[in-house]
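Novice: Here's the feature list from Swiss-Prot:
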DOMAIN    278-341  domain 'bZIP'
MUTAGEN   P156 to A  Increased stability in low oxygen conditions; when associated with A-162, A-164, A-167 and A-174
MUTAGEN   P162 to A  Increased stability in low oxygen conditions; when associated with A-156, A-164, A-167 and A-174
MUTAGEN   P164 to A  Increased stability in low oxygen conditions; when associated with A-156, A-162, A-167 and A-174
MUTAGEN   P167 to A  Increased stability in low oxygen conditions; when associated with A-156, A-162, A-164 and A-174
MUTAGEN   P174 to A  Increased stability in low oxygen conditions; when associated with A-156, A-162, A-164 and A-167
MUTAGEN   T213 to A  Does not affect phosphorylation by CK2
MUTAGEN   S215 to A  Abolished phosphorylation by CK2 leading to increased stability
MUTAGEN   S219 to N  Abolished phosphorylation on the betaTrCP degron motif, interaction with BTRC and subsequent ubiquitination
MUTAGEN   S245 to A  Abolished phosphorylation by RPS6KA3/RSK2
MUTAGEN   K311 to R  Decreased acetylation without affecting ubiquitination by SCF(BTRC)
Amino acid sequence: MTEMSFLSSEVLVGDLMSPFDQSGLGAEESLGLLDDYLEVAKHFKPHGFSSDKAKAGSSEWLAVDGLVSPSNNSKEDAFSGTDWMLEKMDLKEFDLDALLGIDDLETMPDDLLTTLDDTCDLFAPLVQETNKQPPQTVNPIGHLPESLTKPDQVAPFTFLQPLPLSPGVLSSTPDHSFSLELGSEVDITEGDRKPDYTAYVAMIPQCIKEEDTPSDNDSGICMSPESYLGSPQHSPSTRGSPNRSLPSPGVLCGSARPKPYDPPGEKMVAAKVKGEKLDKKLKKMEQNKTAATRYRQKKRAEQEALTGECKELEKKNEALKERADSLAKEIQYLKDLIEEVRKARGKKRVP
């Protein structure tokens, strides 16, 4: 009973000192602490420590850490003798789950060690990425020559190729739920990101091709993905990956952004409507032009008629003026004649 209480207290001390609470590392740390305490116990016997000294030393060491379990405050003295240090005990007899207090952990120590190794493998790329600059990333393909990794010999979008993974990485499938408990910065493996790389290769070249062809953009015609895949200017880096099969044109069209141009059917309908509107406008313009011409001709005819009438009236007026003048002269002549006759008769009467 004393041995069980001491073991439970020591295991609780190791559990509190573990860096990760209730994680897979707790079991390994607790096992390591038990082994260290057993090795320390072997050295106490040859030096001849009494039970009081062993009790004082152990209590003093536990007091320095400040992690003494409240179970040691019982009336029963767990350090009454040092005979328990020489006994060989089998840890398989004890229920580690009950001692550690981990009820939700159902895996065995071997599974925990395997999960811990996988977690360390996940942390290794993160440490390398933070220590190095972003452009100088580690090449995951070990058999490629260094000449292909130079920036002056790589195609503009070679970084979007899906990288072939090693069999070890593909075979190992770590528990993502366990890795997420250790920290939020854990990223997914390269195998899970492989479809994303393929999608990027399918989408980006089409955009680059559209930007590199100003003549097509000027004329309003965009090169189709089929013609781009069949063009001789296709990057050799994308051809050099035989393990990757290119997606179908339907997948390319579905993943690419929608084109800003209208379908040909809508273009034809719009052209017909525009042609009809233009014809109606031209007909209306012709009608307006004809009406204006007719109006001008009518006004010209009316003006000519008025001018002719005016000239005729002017001629009549001149004739009437001449006749009036002649009549006025005749009247004056007659007046003068009558006056002379009157004078002549008056002279005849006077004598």
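From the backbone N, Cα and C atoms, a Cβ is placed for every residue, glycine too.
No substitution from the list is modelled in this structure, which keeps its original residues.
Help me picture these features in the structure, burial and contacts included.
Specialist: Remark: secondary structure over the domain 'bZIP' (278-341) totals 64 helix, 0 strand, 0 coil, with classes taken from DSSP.
Around the Cβ of K311 (mutagenesis position), the same chain contributes no residue under 8 angstroms that is 6 or more positions distant in sequence.
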